[in-house]
Amino acid sequence: MEGIQHPIPRTVEEVFSDFRGRRAGLIKALSTDVQKFYHQCDPEKENLCLYGLPNETWEVNLPVEEVPPELPEPALGINFARDGMQEKDWISLVAVHSDSWLISVAFYFGARFGFGKNERKRLFQMINDLPTIFEVVTGNAKQSKDQSANHNSSRSKSSGGKPRHSESHTKASKMSPPPRKEDESGDEDEDDEQGAVCGACGDNYGGDEFWICCDACEKWFHGKCVKITPAKAEHIKHYKCPSCTTSKKMKA
């Protein structure tokens, strides 16, 4: 297990950086690397845990033998429930436990290094500005407070799915940034676009980045997160993200 091989964060900024790194690794495990993660969680093995590491990687491993452990431990035995649930529900369950673990690690560091009321509040606000892992992997990522109400309302009132266009138009829109609503003002369009969240890493939309939309789950992804370039996307008629591709294979 990881022990304390990484630098120990001591300031609010360092603890938040540690949090973001671990979070990115966990999101990767439950989205772009989900097939690899699924196969590593063999129910025939002993109690396994999913660890997110500060360097944005992840690992499935046995819990540490040290008692009490140096850091709070993630949920034990996630592999035992794998075959007794729908894959989607199992991934969601692991995501919820992973969110809880991230918070416990962050505030463990806060307690260890004597964070006061204001420091704890600032740390929580920084963490709370990011979507939870559960929100990212289930496609329910929340935007910032001033955008969430209008943005989520407009999405829930949509007609349930993208309109069907010609194949050439579909291919073009697939590589475009998250779509704007034509009947909204320019400012609202900008807010809606900025509020879009990558289904893999959970980060918000950036105007200078290439994005692609999954035709199955209709989530948007950074091209770099799903290893798709603009040139490659030109030749894809119907794109499916790693999670949807894996789900289809599991059901086959």
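Just so you know, glycine gets a Cβ as well, placed from its N, Cα and C.
According to Swiss-Prot:
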type    : residues      : note
MUTAGEN : Tyr205 to Leu : Slightly affects binding to H3K4me2/3
MUTAGEN : Trp211 to Met : Abolishes binding to H3K4me2/3
MUTAGEN : Asp215 to Asn : Abolishes binding to H3K4me2/3
MUTAGEN : Glu218 to Gln : Does not affect binding to H3K4me2/3
Three-class DSSP secondary structure - Trp211 (mutagenesis position): strand
Helix, strand or coil at Glu218 (mutagenesis position) [DSSP, three-state]: coil
Pairwise Cα distance for Tyr205 (mutagenesis position)/Trp211 (mutagenesis position) [Å, integer]: 8
Site with most surrounding Cβ atoms, counting all protein chains shown within 10 Å, from the mutagenesis positions Tyr205, Trp211: Trp211
Protein Cβ atoms within 10 Å of Asp215 (mutagenesis position), excluding its own: 16
Other C-beta atoms that fall within 10 angstroms of the C-beta of Glu218 (mutagenesis position): 14
Pairwise CA distance, Glu218 (mutagenesis position) versus Trp211 (mutagenesis position), rounded so that it is a whole Å: 12
